[in-house]
Amino acid sequence: MFNDQSKTTSSVKGICATTDNNHGNLKKTNSTPFRKNYLLNGRTKLKLENFAYNASTEISSPKISEKKHSSLPIKRKNTFNESSTSFSPFTKAHKEITDDLKPDKSFTRKSDLNSQDMPVCFQETSKDLCRSSSTQHLLDHQTTDSTIIDMKPVSTNSKSDVFTLYTDETVLLRRCASDNKPLINNNLSSSNVSENQSRSFGSYDEVKNQGNNLHKVPSLVSIIRNARSSEQSRIAANSSCLLKGSDTEIDEDDFALEAEDLAALDSLERQYSQLPNSTVTASAKDIEKTAKVNHVGGDLQSYCSATKASDATINEEPVNLALDKACNSLPDINSDFIDDWDDSCDGCTPGELCEFSSEYTVLEVHEDFIFHEGNHFRQLKLILEANDILHQLFLRGDWTETSIFVGDSIRVEATFDKDNTAIVDNDKGLIIIHPKILMSATAVASSFPCLRKAVISDRVGIYGPPTKAMVTGNILHDFFQHALYRGIDALENVDINLETSIKTYISDIYFADLSLDEIREELDARLPLLKSIVERYLISKKNDNNNESIHISRLLDIEESIWSPRFGLKGNIDATVEVVLTEKPESSSTLTLPLELKTGRYVDNISHFAQSLLYTLLISDRYGINTNQALLCYLENSTIKNLVASNSQLRGLIMTRNSLAQHNFRRSLPEMISNRKICDHCSLVSECLFFQKMSDKGVANSNGLTESWNEWMREVKDEDLEFYKKWEKLLNQEERLLLLKRGDVLTFDTEELEAYGKTLYPLYITKEDIVCLEIDDRVFHYKFAFLNDNGYPRNFLHSGFSVGERVFISDEHGHWSLAKGHIVHIQDSCIEVRTRHRLHIPWLKMPNFDFKKNQVFFGNYEDSKLSFIGSNHTRYRIDKDEFSSGIASIRGTLMSSVLPDAPLIIRDMIIRLKPPKFCNSALIDPEFLKCLNEDQITALKKCHAAEHYSLILGMPGTGKTTTISSLIRSLLAKKKKILLTSFTHLAVDNILIKLKGCDSTIVRLGSPHKIHPLVKEFCLTEGTTFDDLASLKHFYEDPQIVACSSLGVYHSIFNKRKFDYCIIDEASQIPLPICLGPLQLAEKFVLVGDHYQLPPLVKNSRTSKDGLSLSLFKLLSEKHPEAVTTLRLQYRMNEDINSLSSELIYGGNLVCGSKTISQKKLILPKAHLSDGLPDSSSSLHWVNKLINPSHSVIFFNTDDILGVESKTNNILENHTEAFLIEQAVSSFLERGVKQSSIGIISIYKSQVELLSKNLKSFTEIEINTVDRYQGRDKDIILISFVRSNSKNLVGELLRDWHRLNVALSRAKVKCIMFGSLSTLSSSNIVSHLLKLLEKNKWIFTLNENDIATKFDENSSPIKDCSQVATTNNAKVIIRKNQRFFNSDNLCEKAILPQLEF
């Protein structure tokens, strides 16, 4: 946005300019050039050279017209001033993406391109304008600073009148690929490169004669740059959540231009800047020839060497009038969804759906005009890339209003010709933008008439109590689906079935503040309408009085969940049915159609039509048929409508879906509609106006609602709004990464997904168990086993999946999310998933199937036909369900925290950080202070004395759980109501276990499969039933303690209950915005944690550094240390182990709680087996050190045994350390140590999986990452540091002292570490640890004899140390290729590499 209407300073990636807005002239000023350190390797340089010297074509320089003519301005929807509002919703989000992902501002380059010498011709108008009118604002308001695009006269020769257009001089779009980089001016220059640095590429004439392609160099460079950048972003996205243990050390390889590359590039740029202006005259005979102006087939290299400029046709008509006509003739995308909706076809039925298309990346977006039948028409030309093949796509008609950005991913439902060119217009074809973002059909349909409301609804999680309409609607839906399944039998025993449904929804009735009589009255009034529908459309087709043309003959599925990346849609269809349609008495057809039931009072609603027609696309994709019809059932008038989708309607719906996806991807908002009539009745009007106020535009002129709203918002201070802006920006950044990661599941190769622990494939079903519930409700349990095509055994226990995890099941044919559920059991050979939807094969057709007249499938309810379920013919895949991040709910809580009605404790204590107050004394029954130490007693007294909040810093092993349970008991004695929450379910349950047996009642909220068996008595399960509302009210409202996870506070019970105290355990692991939800529900709060251990887990490393990893606990403890009570006495570690964390992290403040704890040592039940151990001169001296109880801490240095790491596909492993840990485990077990007493920790998940695989026979040994081990402990802990390399690279994870602190504080009597002393010393924090270990003589350096003679000839990885060459070169080769053992056979010989001397 421009802050100065007269003059603006712009800085965009290498151009610093001042612009006079009145004239639009760009005047270059001095700027300091810097280079972005991109990697251009030797292959890149060769590409550039081949590109510059391609002699396949010879192009002569066209003559330049000397004739001067007056300029005619092009009509454009956007202007370069602040008042421009067209399509501005993307501007702010685009700016945020730029802030988040652009290179450092210091990396700018001064352009040497002279505005008078820039070669531009009319057929390159599209390259210069770069955008459709709907997205030109991104060039108008580009990056973080405003950009003024220089519009200069460009001459064009023609036999007709010669005229001049204004076009952009400098804009050359970069490919922004999948890392969401924004559009930026890519101006390359040769400044600051001396002649002796650059290689001569010959004169301009020489280059011209060999093929003048130099003007394409910037595009090639940008593609190469972003290909590298995109790959890094993708790797970082998958690595950032620590899957496979990657530490995102993607920049270990130098990522910079070498001097020779710089010289070559600058030489090309210099020649590029010397090219003369050119003019080209083009003509076209008709519209189709105009479309195929470029031959873009082939790969990227051919694109760089052979792509020519686009042709365009211009007639004698004045350009401004032609453009006026073209722009004004475009219809509005919502024109098909006005009040006079036409259910009939518009004369052009949708053709057969194209074959499932590839996903393309948009490399270039050009805007130009075509001439047809005496008129100019606007079109967009896209250059696309898929699998290194370039394609050209032309968008015409309504599609020119589509917002498309360079770097967007799209799917194309159109046929490409042999030249890889296709056209999408109003007659044929579709494009799907960001198909991996699955927009729900309901959300798309709800965007009529307000697109902004649909976006806000998705952006902000609004959780209110259920309403009467919702409850009755759900019951009626169930009854209707039961009728579809049972037919005429459903009309019998209606009263009994009705009462059963009421019991099923009794919780919703309670939370909606309804009585059972109210519900019965409402249902009694509407059930006759439902019966009428059943009798007219479901029962006998040959009824005497049945003249309906629609007969539902069979039910295929209920609540069918369909995900369609093909159309970028998802939806839950009320019913999928087979319908007999009778157009004429003698003619009928059986079709498979979606059926949507609407139980509300409003009929013929436009959003209902839109939702139903979108379901036709989902059905077409799932069942492999071409259908354009849907059934819409209105209970209010007992009718079923057969809707027929026309091309124009589907086109409008897909374009609306694309707009929603683009706003979702760029985190932007559409403009307000400013319609008082609509806004008065909008449920999200407050959120809408709040977002408007947060934008730079304010709400002053939004609409007539603002006066009262502004009065209300006067209570909100600027610091409150700044608080919201800060955290909302961080949430957006985190959400953006999660959005990309969700899409990865739908597109990535299964091998890569399996490597990151996200997917299991290929699987087949071994068993199906069905549990019948009330009415027709059923639960299904499926057991899956791996289908081992290659004969390689695979183990589910090491797959990265765990019990309780939410998953969805798909098949190998691209039918996504056939069922959702959670894992209930895992064994090495099978995995069991519980789901409420039966797995079936939707595409399985009956023998008499016909695509047009008899679309009959087996369906989900043909039990006799489901014998194929257990066969191996269908391969399934299980994916982790990461599509529900909860960020929308967190954003809604964040917003409510700054509004005027937010609790004062939030606004004063958290936002404004006022100091907490404490009363002078607090009375506590001494009974609750028994068995507590001095620190714990002080903590309890401070919590009781707090008027606002109190903090408890619990160091490792200091008894935080015991302190919390004692605090709760003391508060219960004072009749206080308590909300107990934590970051994990396990922490909540550990506290509740200690509270079992107390007099007060407890209610535990959460999914039963995530709750510890010992506390399931406190929660609702499927077997829990209530006969009346009074007993349900007693269950929810009487208990003094309500317990849930930190994200479980969006339960409906919290609309009814408030608390005296909120106690949050693990508060140092919870991001600040998440803490706001629980704290809004209580008058006071107590936070318990340790910010010296693991901070909040944030997926996006950039967001973490920007502050999202800051916990409320850390913020308050540093701002107001007087509120903190520290627990210093620990009861876990002996003195030696305690000294590690105490001296490194806590400044000596962590001390043993008793002498017994301090002196505790390892007990070996079979210690006599150690009597014959060799002395210190023996090669097995390391085993003696290992098991010696007096050595509580020991570090085994692997530098001298070639224990190097291996890194494949960004997966880090160290087989040497894994080998040593196996031997250590065997040594302990041989001497009687229990498996359950041993724990193994690694920083990297890939190493954890390697160890788990190699130790799979020891099922009671817990092997996990540091993150999973927080809050747990073992007698013996073995730590694998993994990193060992010649470059001494340790990665980011080993620079994190929080993580190191957790690893070192898990052991009780024995802490054993394996690692490379030389490599780990390069980490500052680990080097301090090593110095401490060296000081205490706790380091033992292993040598080759320690492992070489341990095994006999048949099992030795390296039989004899003489096999290992001692020269430096040989060692390097071994270190690079060493693999000690095969994961399936610990004693298998390694194949030694060929040594070179």
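Placed from the backbone N, Cα and C atoms, the Cβ positions cover glycine too.
The annotation [4Fe-4S] cluster binding site is assigned in Swiss-Prot to Cys450, Cys679, Cys682, Cys688 on the grounds of similarity to another entry.
Positions annotated as ATP binding site by Swiss-Prot, on the basis of similarity to another entry: Gly954, Met955, Pro956, Gly957, Thr958, Gly959, Lys960, Thr961. Neighbour list (Thr958 (ATP binding site), Cβ cut-off 8 Å, at least 6 residues apart, same chain): Asp935, Leu1127, Arg1128, Leu1129, Gln1130, Tyr1131, Leu1150, Gly1153.
Swiss-Prot documents Ser219 to Asp as a published mutagenesis change and attaches the note Mimics phosphorylation; not able to rescue hydroxyurea-sensitivity in cds1 mutant cells.
Annotation of the mutagenesis experiment Ser219 to Ala in Swiss-Prot: Impaired phosphorylation by cds1/check2, leading to stalled fork reversing.
Looking at Swiss-Prot, the entry for mutagenesis of Glu559 to Ala says: Not able to complement a dna2(ts) mutant at restrictive temperature of 36 degrees Celsius. Spatially close to Glu559 (mutagenesis position) yet at least six residues away along the chain are Gln481, Asn572, Ile573, Asp574, His837, judged by Cβ distances under 8 angstroms.
Here Lys960 (mutagenesis position) comes close to Ile952, Gly954, Asp1065, Val1088, Leu1127: these same-chain residues lie at least six apart in sequence, with C-beta atoms under 8 angstroms from its C-beta. Per Swiss-Prot, mutagenesis Lys960 to Thr is noted as: Able to complement a dna2(ts) mutant at restrictive temperature of 36 degrees Celsius.
DSSP assigns Glu559 (mutagenesis position) to a strand segment in the three-state reduction. A separation of roughly 54 Å, to the nearest angstrom, links the Cα atoms of Gly959 (ATP binding site) and Cys450 ([4Fe-4S] cluster binding site). Highest local Cβ density among the binding-site residues Cys679, Cys682, Met955 belongs to Met955, counted as other Cβ atoms within 10 Å over all protein chains shown. Other residues of the chain with a Cβ within 8 Å of the Cβ centroid of Gly954, Met955, Pro956, Gly957, Thr958, Gly959, Lys960, Thr961, the ATP site, are Thr963, Asp1090, Leu1127, Gln1130, Arg1132. Scoring each of the binding-site residues (Cys450, Cys688) by how many neighbouring Cβ atoms lie within 10 Å, the top position goes to Cys688. In this structure, the CA atom of Pro956 (ATP binding site) is 46 Å away from the CA atom of Cys688 ([4Fe-4S] cluster binding site). Neighbouring residues of the recorded [4Fe-4S] cluster site, listed in sequence order and excluding Cys450, Cys679, Cys682, Cys688, comprise Arg452, Lys453, Met672, Ile673, Asn675, Ile678, Leu684, Val685 (Cβ within 8 Å of the Cβ centroid). Among the binding-site residues Met955, Gly957, Thr961, the residue whose Cα lies closest in space to that of Cys682 ([4Fe-4S] cluster binding site) is Thr961. Taking the binding-site residues Gly954, Gly957, Thr961 in turn, the residue surrounded by the fewest other Cβ atoms inside 10 Å of its Cβ turns out to be Thr961. Within the set of binding-site residues (Pro956, Gly959), the lowest number of other Cβ atoms found within 10 Å of a Cβ is recorded at Gly959. Cys688 ([4Fe-4S] cluster binding site) and Thr961 (ATP binding site) have their C-alpha atoms 43 Å apart, to the nearest angstrom. Of the recorded residues, Cys679 ([4Fe-4S] cluster binding site) and Thr961 (ATP binding site) place their C-alpha atoms 50 Å from one another.
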